[in-house]
Every structure is written in structure tokens, then in C-alpha cells.
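Asks: So that we are looking at the same thing, I have put the structure below in C-alpha cells.
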Amino acid sequence: MEVGSATKKLQCQRIGCNAMFTDDDNPQGSCQFHASGPFFHDGMKEWSCCKQRSHDFSLFLEIPGCKTGKHTTEKPVLAKSVPKHPVAAPTSSPDANAATKDSCSRCRQGFFCSDHGSQPKEQIKQTLNTPGQAEEEKIEPLAPPVQKAVIDINQPQVCKNKGCGQTFKERDNHETACSHHPGPAVFHDRLRGWKCCDVHVKEFDEFMEIPPCTKGWHSSSPDPAV
């Protein structure tokens with residue numbers, strides 16, 4: 001008996017989903033996705049559709065989608081985000097600033113003044129920590145070791161290795177089961193890439209399609225050390 005195309009497993013191409021589905025099992029609301037692409041600026045990663053953000057790339061990819069609909073194999077067309085350049089505040093010359101500070105009653109009395117950036121010396125001294133205080137702040141109690149959760153070998157899990165995201169069972173896991181990126185993602189000068197394989201592209205969808213460079217075990221923990 002020939003299996004129809006309706007039962008063929010397909011991968012959803014919506015941003016933030018990537019789930020496997022079939023044409024005969026694709027109800028409205030089964031797909032949770034991001035309606036528009038990401039925005040990267042000053043080390044911050046943000047979804048432009050819902051303004052959810054994170055500094056950590058792995059946590060950023062785990063932010064759930066803000067819209068629901070049907071799965072699709074059509075890749076979304078992403079609008080290129082234009083970074084917002086901060087406008088520098090006007091600065092006054094040192095001579096002019098000194099003149100205004102002399103005429104300002106708050107500055108002359110030693111109070112903090114946001115207009116002229118002065119700060120009383122006593123307040124500065126209080127913010128400085130002595131060497132003994134700094135050492136005390138560094139001493140923290142040791143946290144108890146994290147206990148690994150006991151998982152059924154037949155229980156489906158989602159691999160958290162970067163670049164993988166596949167569903168697996170522990171009974172089928174082995175040393176070459178997972179294709180992933182061991183190194184961190186790198187975002188610099190509007191380029192996106194992986195440090196482990198030194199591949200960099202400009203567009204986010206091209207970045208997500210960079211093939212993994214390493215084989216290994218699937219891991220359901222976002223932290224390889226756990």
C-alpha cells in the first residue's frame with residue numbers, strides 16, 4: 001500500500017517553530033511562531049514582533065512564539081531590521097561647565113547635580129569598598145550539586161545542543177547521533193556565525209541554515225556541564 005503525501009513528515013519553516021507535521025494533522029493553532037525576525041544590537045537579541053529579549057543566544061531561541069497558526073513549509077520573508085543608532089547628548093566645553101558649576105547653588109554646596117555631573121566627595125568615599133569588604137563579598141556558600149533527573153529511556157526529549165533541536169529517545173542516543181555546533185554563536189558588525197567552524201553570514205535565515213560541524217550525543221540539558 002502506497003503511503004500518501006498527506007502522511008509524509010514535513011518540517012515547519014516558521015520562525016521559532018521547526019516542528020515536524022503532516023498535511024492531514026495540521027489544525028489551526030498547532031504552530032506557535034514569531035511573526036517577524038530578530039534584531040541584534042550591542043549584544044542584545046530581541047524579537048521585533050513581541051519585544052522579548054535576551055543576552056544569551058540559547059535562551060533567546062527558547063523564547064516561545066507570540067502568534068499561533070498552521071504549520072507551513074514556506075519560508076517567511078523577513079524584513080531587514082535597521083539598527084537604531086543612539087544620538088549622542090550634546091556636551092559643553094570644560095570652561096563653560098566650570099563657569100556654570102560656580103554659579104550653581106547645589107554645586108557650590110557640594111550636593112549632587114545632574115545638570116553639571118558633580119558629586120560630593122563624601123558620597124564618593126562611601127561607594128568605595130575597602131579590600132576587606134571586597135573579599136567578604138566574594139565569599140559565597142557552596143551550592144549543593146545539581147541532581148540529574150531520572151528520565152525514561154523511551155521518553156521523547158528535545159536536544160538542547162546548539163544547531164540540533166531534534167526530538168530523540170535515550171535508548172537511541174549514541175556518540176554520533178547529534179549534529180551540532182559546540183562553540184557559541186557570534187554576532188559582530190552585522191554578521192552572524194559560529195565560533196567553532198568560523199562561518200559567518202549576514203542574514204538570520206542563512207545563519208540558522210549553517211550546517212552543524214560536530215557529531216556527538218544528544219543532550220536534553222541546555223548546559224553541557226549538567
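Cβ coordinates come from backbone N, Cα and C, glycine included.
Fair warning: this is a prediction, and the values are worked out from it, not measured in the lab.
I grabbed these lines from Swiss-Prot:
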type    : residues                       : note
BINDING : Cys12, Cys17, Cys31, His71     : Zn(2+) 1 binding site
BINDING : Cys159, Cys164, Cys178, His218 : Zn(2+) 3 binding site
BINDING : His181, Cys196, Cys197, Cys213 : Zn(2+) 4 binding site
DOMAIN  : 12-71                          : domain 'CHORD 1'
MUTAGEN : Arg14 to Asp                   : No effect on the interaction with SGT1A and barley HSP90
MUTAGEN : Pro38 to Leu                   : Diminishes the interaction with barley HSP90. No effect on the interaction with SGT1A
MUTAGEN : Lys45 to Glu                   : Diminishes the interaction with barley HSP90. No effect on the interaction with SGT1A
MUTAGEN : Ile153 to Gln                  : Disrupts the interaction with SGT1A. No effect on the interaction with barley HSP90
MUTAGEN : Glu170 to Lys                  : Disrupts the interaction with SGT1A. No effect on the interaction with barley HSP90
MUTAGEN : Trp217 to Thr                  : Disrupts the interaction with SGT1A. No effect on the interaction with barley HSP90
Asks: Between Cys197 (Zn(2+) 4 binding site) and Ile153 (mutagenesis position), what C-alpha distance do you get in Å?
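Replies: Spelling it out, the Cα of Cys197 (Zn(2+) 4 binding site) and the Cα of Ile153 (mutagenesis position) are 32 Å apart.
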Asks: Sort Glu170 (mutagenesis position) into helix, strand or coil using the DSSP assignment.
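Replies: DSSP call for Glu170 (mutagenesis position): helix.
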Asks: Over all shown protein chains, what is the count of other CB atoms within 10 A of the CB belonging to Cys196 (Zn(2+) 4 binding site)?
Replies: 18
Asks: According to DSSP, folded down to helix, strand and coil, what is His181 (Zn(2+) 4 binding site)?
Replies: coil
Asks: Under a three-state reading of DSSP, tell me whether Cys196 (Zn(2+) 4 binding site) is helix, strand or coil.
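Replies: The three-state answer is coil.
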Asks: Suppose we draw a 10 Å sphere around the Cβ of Cys178 (Zn(2+) 3 binding site). How many other Cβ atoms does it contain, all chains included?
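Replies: Neighbour count, Cβ to Cβ under the 10 Å cut-off: 20.
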Asks: Do you know the mean pLDDT across the domain 'CHORD 1' (12-71)?
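Replies: Averaging the confidence scores along the domain 'CHORD 1' (12-71) gives 87.
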Asks: Using an 8 Å cut-off from the Cβ centroid of Cys159, Cys164, Cys178, His218, can you name the remaining same-chain residues around the Zn(2+) 3 site, in sequence order?
Replies: Lys160, Asn161, Gly165, Gln166, Phe168, Ala177, Ser179, His180, Gly216, Trp217, Ser219
Asks: Given the recorded positions Pro38, Glu170, His218, find the one whose Cα is closest in space to the Cα of Cys17 (Zn(2+) 1 binding site).
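Replies: When the Cα distances are compared, Pro38 comes out closest.
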